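Database features, via Swiss-Prot:
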ACT_SITE  His136  active site, charge relay system
ACT_SITE  Asp158  active site, charge relay system
ACT_SITE  Ser210  active site, charge relay system
DOMAIN    110-259  domain 'Peptidase S3'
MUTAGEN   Lys478 to Ala  Complete loss of interaction of EEEV strain FL91-469 with host receptors LRP8/APOER2 and VLDLR. No effect on EEEV-PE6 strain
VARIANT   Asn49 to Ser  In strain: PE6 vaccine
VARIANT   Gln226 to Leu  In strain: PE6 vaccine
VARIANT   Gly495 to Ala  In strain: PE6 vaccine
Amino acid sequence: MFPYPTLNYPPMAPINPMAYRDPNPPRQVAPFRPPLAAQIEDLRRSIANLTLKQRAPNPPAGPPAKRKKPAPSLSLETKKKRPPPPAKKQKRKPKPGKRQRMCMKLESDKTFPIMLNGQVNGYACVVGGRVFKPLHVEGRIDNEQLAAIKLKKASIYDLEYGDVPQCMKSDTLQYTSDKPPGFYNWHHGAVQYENNRFTVPRGVGGKGDSGRPILDNKGRVVAIVQGGVNEGSRTALSVVTWNQKGVTVKDTPEGSEPWSLATVMCVLANITFPCDQPPCMPCCYEKNPHETLTMLEQNYDSRAYDQLLDAAVKCNARRTRRDLDTHFTQYKLARPYIADCPNCGHSRCDSPIAIEEVRGDAHAGVIRIQTSAMFGLKRHGVDLAYMSFMNGKTQKSIKIDNLHVRTSAPCSLVSHHGYYILAQCPPGDTVTVGFHDGPNRHTCRLAHKVEFRPVGREKYRHPPEHGVELPCNRYTHKRADQGHYVEMHQPGLVGDHSLLSIHSAKVKITVPSGAQVKYYCKCPDVREGITSSDHTTTCTDVKQCRAYLIDNKKWVYNSGRLPRGEGDTFKGKLHVPFVPVKAKCIATLAPEPLVEHKHRTLILHLHPDHPTLLTTRSLGSDANPTRQWIERPTTVNFTVTGEGLEYTWGNHPPKRVWAQESGEGNPHGWPHVVVVYYYNRYPLTTIIGLCTCVAIIMVSCDHPCGSFSGLRNLCITPYKLAPNAQVPILLALLCCIKPTRADDTLQVLNYLWNNNQNFFWMQTLIPLAALIVCMRMLAALFCCGPAFLLVCGAWAAAYEHTAVMPNKVGIPYKALVERPGYAPVHLQIQLVNTRIIPSTNLEYITCKYKTKVPSPVVKCCGATQCTSKPHPDYQCQVFTGVYPFMWGGAYCFCDTENTQMSEAYVERSEECSIDHAKAYKVHTGTVQAMVNITYGSVTWRSADVYVNGETPAKIGDAKLIIGPLSSAWSPFDNKVVVYGHEVYNYDFPEYGTGKAGSFGDLQSRTSTSNDLYANTNLKLQRPQAGIVHTPFTQAPSGFERWKRDKGAPLNDVAPFGCSIALEPLRPENCAVGSIPISIDIPDAAFTRISETPTVSDLECKITECTYASDFGGIATLPTNPVKQETVQFIVHQVLQLLKRMTSPLLRAGSFTFHFSTANIHPAFKLQVCTSGITCKGDCKPPKDHIVDYPAQHTESFTSAISATAWSWLKVLVGGTSAFIVLGLIATAVVALVLFFHRH
């Protein structure tokens, strides 16, 4: 009523009326408080008044009472001697409630610790007959029976699992997929579930809690904790849950850490230490850069490398923003470098912004460029507004505004970080990156085709403003992303001639402060060494020495364009900032097609804005798929049958349509109208029928005329010999009657023996064959009859009703189950969905490969050799006679004695985590169905049933067995490929036999396993003189080639209207074959006839009817029940379906019901309680040619012929009237002939 609530303040004593009051007191304006805060404050005060204290009663009206003066003696004593303050009462720990205690007891009984070195490292829980143990938790389960179980590894979920012993299966926790938002229980209290994330207050839970279950109020497991990450005041948990189909799902927040108690150890100079606590704490990169890089290199393969890197980078840094601190400070361990660029705008050169790699695997034209310059970093720290590059031997920083990227036109910079640039570029064949440094301009161009990759089935060229969201690939800035690294190492030696000078006729090596220099001198003996201070050699010419500045305080990218350092060099790694991830992108939505319906014809008027894909398939046994790109406005026609047609236009969802038995004419009209009606429905059959009728009529007319004419001539021949002889009409008719005479059996056999002995023996063998057949039937009856009767008896005792229903979703099966002495019970079974779940075996995963080219080893004035390394498709080759230069200066003394060892191998690209294909072998599977059942008063009970003919399903008190399918069919071949959300039948090569340039050239069992196989035809080439690089040739990616030529998925070409789903791999709702059903209905569902309501004066009248339509029939049923109550209607025919099966009947009135039928003349028996009536009528064809639901159709021509058509047909070819007319015609013809002959 009011915009703000009235506050109820606590009662106060009334103001003394005799006290002095200002006649004009200032108005005190109460501070404004929002309505919600006011309500909360009001509620708090009310609760405080009611529960916390009892307020004193209000003083009576009048002057205030006099206050007593305090005694002075007491105040002095109080000042002198104060009592000690009372001891603070210790707060009692709140006891857990009943619900929490129950969950704690369940957890303690079903959760077992995992022991490692005498301490608890994590937990394993028993759920649903299996024991689950986190894979990252090492140790042994503290239970003898569970510890003896052989566990299977599921690395994708970071779990190990195994079946518990039979004696423990009854005492396990149950899981549930229902997770409504709210609070759940675990060992440390409450867990909040909101926005699909489990969170706890920060500081609750941590190392050692991995494997603990999260329970709901009923004690069911909703998740298993594996780790967590701090997010502000709360901690987000990394958990494993289950979806609605019982499939395990892993939910890991970004940056989560496993919560195993065991600390992963790292190593440095044979000393082990916790990876998150380096030994020289607070030893940081800023204090000891070389030692820090060495420590990281020695722990390159440690699974706690990220913790060590984080500790080394941030150990003395002040608190900053989390994303900036985690990401950008890592690259302070690296520096830019100068490398070879194939095209610097004029020719090949050594560029400070050389392009290492260009990746364009994201959608919407976004590319990622890796260069030799660095972005977002200055020489001494992080600054997003700057970029740094090598200006000769020194590092220089400039504003990022000087950077430019272009293809065929300038690109838009999206982000930059480390060595990487993220840009959105127009299509082009080359990528150019450059910057301006005052008057100097540095560019590098690389041949790379950039394309705008649209999402979905429409080839748009620019990101749309609005449309539909579809899955796509994007580059994102992920924090501490496991598995996406860029490989680094300490740079090799770089010659610096500025360090050499002539001093007192000798070559002097000048060492910068705090640096080391390695030198080679040949005068005439070769001398080499490392010095950290100025050094004078015995050489007299600068050309006789080479000086190399040792830079061991920074990493550089492990590039094939830089020489590798001498000796055994270790490698480091940093996180790739822009990693590909799955995301949602806006795709265009083509204008809806203008649809026109004709008889069994669908006409689509299409008006695409850009090339749009149109696919169609039939929903019958022959899919007959079509696939075409529509680039301009056009009109397409498709034939639609009763089996249905599915078409998909662009990014719109697929639509299914069915043809109705519509047509011109009327099956209940005159002959020409009936012919028009059937000609539209069955043109070929109608033409054949009409031709047959015409032929029968012509033969019927010609044959009697010719016969009568011949018989007349025979009859009047004797009279022609006598002149003026007249034949009476009656005699002429009697002459036409052919005389007959019957022979006995002996005469017939005698005739056959004398004239046709073959036919004689045939006639004799017929009785013998009949006798043999009868004897065989009697023998089979006595032998197999009792067993057959026993089987039938057992079947009848086990199941009340058996039938066969079509395997079509949405079309119900209806029947009437009768028992003697009981009223019939209506039974309805409807398939909600069907699933064929095959047994699959994942052979391997394939994806796009990435060629890794390490820095080459250049051996000056000597030879080197290759060693084998366990890398897929590893290639190594030594080239002699190389003469490399480094930024304009010679790298080696010798001219032809130098050697270079080039290496290259293949690894997974970063996109493999989101863009890969899985190769499966598919075997025979099981069929499951969800059915809705109605019997008697029990309505719509749903159940999941195995369609195998063996496994029963309980539905209420009824027992149902369905199956097996009449046709063991599956849309899958023996080998299928799953790519994204689509499935393809493809005969892929076996594991380990992939060929270069084809599907399977890169294979691994999982997306993270080390069993990588590759065959890419990688060949190393000889490097060019004067350039440090590693040229090679290689076959194009077979995975990318397969993606271009993969064809249409099974969702577009599978027959019988199958829909292909994943997790697990299965086809759904395939309308193939039929399903036997057997149901045992309990006795409680039947009603005795004496207790059944009675209805009298039944009369059924069909007022309107349209066959093959969705409840197109309307019938009226006048009723006069004994008493007003709800009764049930039962139809005895399967082809008639009632829309409503129960209805209240009044004392005197009528009931109108809708029904669906496929017959032209519906005639079905309708039973109301114990009374029955037959409903008959005529139905007209539907007016709608095409509908969006499956309609019922007659399957044979004879059942589709109306009674009117049969009547006209009988009249034409064989009715009684036809014989009468033909007899009259014959009589008239004979009479006319005799009359004209007489005269």
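Backbone N, Cα and C atoms are what each Cβ position is placed from, and that goes for glycine too.
Just so you know, the substitutions we noted aren't modelled in this structure.
Considering only the recorded positions His136, Asp158, Gln226, Gly495, the residues lying within 10 A of Ser210 (active site, charge relay system) on a C-alpha to C-alpha basis are His136, Gln226.
Averaged over the domain 'Peptidase S3' (110-259), the predicted model has a pLDDT of 86. Under DSSP, the residues of the domain 'Peptidase S3' (110-259) split into helix, strand and coil as follows: 11 helix, 77 strand, 62 coil. All protein chains included, His136 (active site, charge relay system) registers 21 other Cβ atoms within 10 Å of its own Cβ. Here is what falls inside 10 Å of the CA of Gln226 (variant position) among the recorded positions His136, Asp158, Gly495: His136, Asp158.
Across the fold, the C-alpha of His136 (active site, charge relay system) and the C-alpha of Asp158 (active site, charge relay system) stand 7 Å from each other.
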